[in-house]
Amino acid sequence: MRLNGDSGPGQDEPGSSGFHGGIRRFPLAAQPEIMRAAEKDDQYASFIHEACRDAFRHLFGTRIALAYQKEMKLLGQMLYYVLTTGSGQQTLGEEYCDIIQVAGPYGLSPTPARRALFILYQTAVPYIAERISTRAATQAVTFDESDEFFGDSHIHSPRMIDLPSSSQVETSTSVVSRLNDRLMRSWHRAIQRWPVVLPVAREVLQLVLRANLMLFYFEGFYYHISKRASGVRYVFIGKQLNQRPRYQILGVFLLIQLCILAAEGLRRSNLSSITSSIQQASIGSYQTSGGRGLPVLNEEGNLITSEAEKGNWSTSDSTSTEAVGKCTLCLSTRQHPTATPCGHVFCWSCIMEWCNEKQECPLCRTPNTHSSLVCLYHSDF
């Protein structure tokens, strides 16, 4: 007996199951069954994640457990999907909803390579992307503070390149050094632009996820991006009902929402371009007018020059960077500072993890909830 998931439009109906030429044709799983199975899988994976986190906390302490909470989540998800999908078995959610995975044009069971690819997309890729994003943001701050080092390396690197090459070894060394210098400068520019690119990348990712969900509501094949990338579908092997609900109307709503977001994005881009052109025109007129503006005097009556203003700004910037506090839970620089109702500030991930266990402030024990936490942007204390 062989499974066939691509049975055509007429064979996807509930009454199309049966024997035809010795082949048992099962209908494709409907959207409610796939969504229900995904919710069950997330629930059981969270159970394993909590068990791994508790074991890790008892072994190494709360501080180290908070520092490696993302790795514990990755470990829990990997264990769940490797023990189920990786071994060729149904997950608990799939077994609950009577669906199985198929792939390929003939609707056969996924190969081990395809299952491994799905597990990698489902668990490791989001973790790696988040780690790269965090590391890039940290290095962007480090590069801003060490511009002198990169300036010196940029000055000294041409001396290495301009050395006379009298042999093949010197030529290869100069080529390698030139390539290394270009890669370092490209990496430096990319890291410096990352804080600006990150919000745009997140918006694009949200649009891609919504577009995938819209396609799922229309066609009913791939609920997750990982399944679409690996080509894993579902067929229904349970008792067929007379009416299997579909979610095309939700796809229409998502399509309307995406159109509105696209129109809003175009409007914002046009407004930003118009604003930048107006600012450039005003700056140009100010520079060509020859005026230097009104003189500004300090408390002693001396004229404040541009160099003094730059010095004051640099001093204030350095003091502001030094004033950034540390989280009392992880004892490191606060990432995404979040304030509690009582006024204490922690890392977003640290205080959220704390509120999962105890809904109170770690310092003053004031009761608080997840909804009462406020993430502070463009400021820290």
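Using N, Cα and C of the backbone, Cβ positions are placed for all residues, glycine too.
Just so you know, the substitutions we noted aren't modelled in this structure.
Among the mutagenesis entries in Swiss-Prot is GLY93 to Glu, noted as: Deformed peroxisomes, but no effect on contacts with chloroplasts and on protein import. Where Swiss-Prot documents PRO126 to Ser as a mutagenesis experiment, the accompanying text is: In pex2-1 mutant; lethal mutant; defects peroxisomal matrix protein degradation. No effects on peroxisome shape, contacts with chloroplasts and protein import. Positions annotated as Zn(2+) 1 binding site by Swiss-Prot, on the basis of similarity to another entry: CYS327, CYS330, CYS347, CYS350. Record note (Swiss-Prot) on the mutagenesis of CYS342 to Gly: Embryo lethality; when associated with L-344; G-347 and G-350. Residues annotated as Zn(2+) 2 binding site in Swiss-Prot, with similarity to another entry given as evidence: CYS342, HIS344, CYS361, CYS364. The note that Swiss-Prot attaches to the published mutagenesis HIS344 to Leu is: Embryo lethality; when associated with G-342; G-347 and G-350. In Swiss-Prot, a published mutagenesis experiment is listed as CYS347 to Gly, annotated Embryo lethality; when associated with G-342; L-344 and G-350. Here Swiss-Prot notes a mutagenesis experiment, CYS350 to Gly, with the remark: Embryo lethality; when associated with G-342; L-344 and G-347.
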| said: Through the lens of DSSP with three states only, how would you label CYS347 (mutagenesis position)? | reply: strand
| In the same chain, outside CYS327, CYS330, CYS347, CYS350, whose C-beta lies within 8 angstroms of the Cβ mean position for the Zn(2+) 1 site? | LEU66, THR328, LEU329, LEU331, SER332, ARG334, GLN335, PHE346, SER349, ILE351
| Env. residues of Zn(2+) 2 site, Cβ within 8 Å of mean position of CYS342, HIS344, CYS361, CYS364 Cβ | THR340, PRO341, GLY343, PRO362, LEU363, ARG365, THR366, ASN368
| request: Might you list, by sequence position, any residue in that chain lying six or more from GLY93 (mutagenesis position) with a Cβ less than 8 Å away from its Cβ? | output: ARG36, ALA37, ALA38, GLU39, LYS40, ASP41, GLN43, TYR44
| recorded positions listed as PRO126, CYS327, CYS330, CYS347, CYS361, least Cβ neighbours within 10 Å | PRO126
| task | Could you find out if DSSP has GLY93 (mutagenesis position) as helix, strand or coil? | result | helix
| task | Would you mind pulling the DSSP three-state label for PRO126 (mutagenesis position)? | result | helix
| remark: DSSP output for CYS327 (Zn(2+) 1 binding site) maps to coil
